[in-house]
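Here is the structure we will look at, set down as structure tokens.
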Amino acid sequence: MSSKQQWVSSAIQSDSSGRSLSNVNRLAGDQQSINDRALSLLQRTRATKNLFPRREERRRYESSKSDLDIETDYEDQAGNLEIETENEEEAEMETEVPAPVRTHSYALDRYVRQKRREKQRKQSLKRVEKKYTPSELALYEIRKYQRSTDLLISKIPFARLVKEVTDEFTTKDQDLRWQSMAIMALQEASEAYLVGLLEHTNLLALHAKRITIMKKDMQLARRIRGQFI
């Protein structure tokens, strides 16, 4: 058994050594081919470089003009430069200084300030209208009429109404005219009658446990008061 194992191990070692030698030979051949290709490529690049030989640009350093010509050219250029500077200074003095250019941010700030001012002006001019309830309005009217003893009906419409009524009850031959004091006395009497009638009507509505005045309340008040009371 030991001799057989030794034979197997020796066979394996010989096989592995043969494989390693073959791999080394193959790698060496590949390296040689790579070196040959690199050398040929290098030679080709050198050959292409030799096709374009370098030439020194001597014309750049050689001057075709003499010293006298250079000096005259320099003097002419200096004179032209002085004339140009004088002309530029005169032109700058003649031209007006332009206004500074306003940037976009400056214009935007100005627009915002203008809109803000307009909004504040509108708010100051706009009146705040307060909404009152019907009960508040009624209380305001009661206090307003209690403070004054003036007539409640306008004078001109009342005078027009009186003339229309008199024209209906008179003929064309009769020419009735009213004095201003007579119309004022008639207006005071009619307003006193209406105010008294409405007071009694309101009392009847409250007696019926109502706030709203109705037609039947006024009819009952007229019946109680009599025809001319």
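Every residue, even glycine, has its Cβ placed from backbone N, Cα and C.
Original residues throughout; no substitutions modelled.
Keep in mind that this is a model prediction, so the values were computed, not measured.
In Swiss-Prot this protein carries:
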| type | residues | note |
| --- | --- | --- |
| MUTAGEN | L176 to S | In CSE4-102; impairs nuclear division by disrupting the core centromere structure; when associated with T-218 |
| MUTAGEN | L194 to Q | In CSE4-111; impairs nuclear division by disrupting the core centromere structure |
| MUTAGEN | L197 to S | In CSE4-110; impairs nuclear division by disrupting the core centromere structure |
| MUTAGEN | M218 to T | In CSE4-102; impairs nuclear division by disrupting the core centromere structure; when associated with S-176 |
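Neighbour counts were taken as the number of other C-beta atoms within 10 angstroms of each residue's C-beta; across the mutagenesis positions L194, M218, the minimum falls on L194. The Cβ of L197 (mutagenesis position) has 15 neighbouring Cβ atoms from other residues within 10 Å, across all protein chains displayed.
L176 (mutagenesis position) has a Cβ environment of 9 other Cβ atoms inside 10 Å. Annotation note: L194 (mutagenesis position) sits in a helical segment as assigned by DSSP. DSSP gives L176 (mutagenesis position) a coil state; it is part of no helix or strand.
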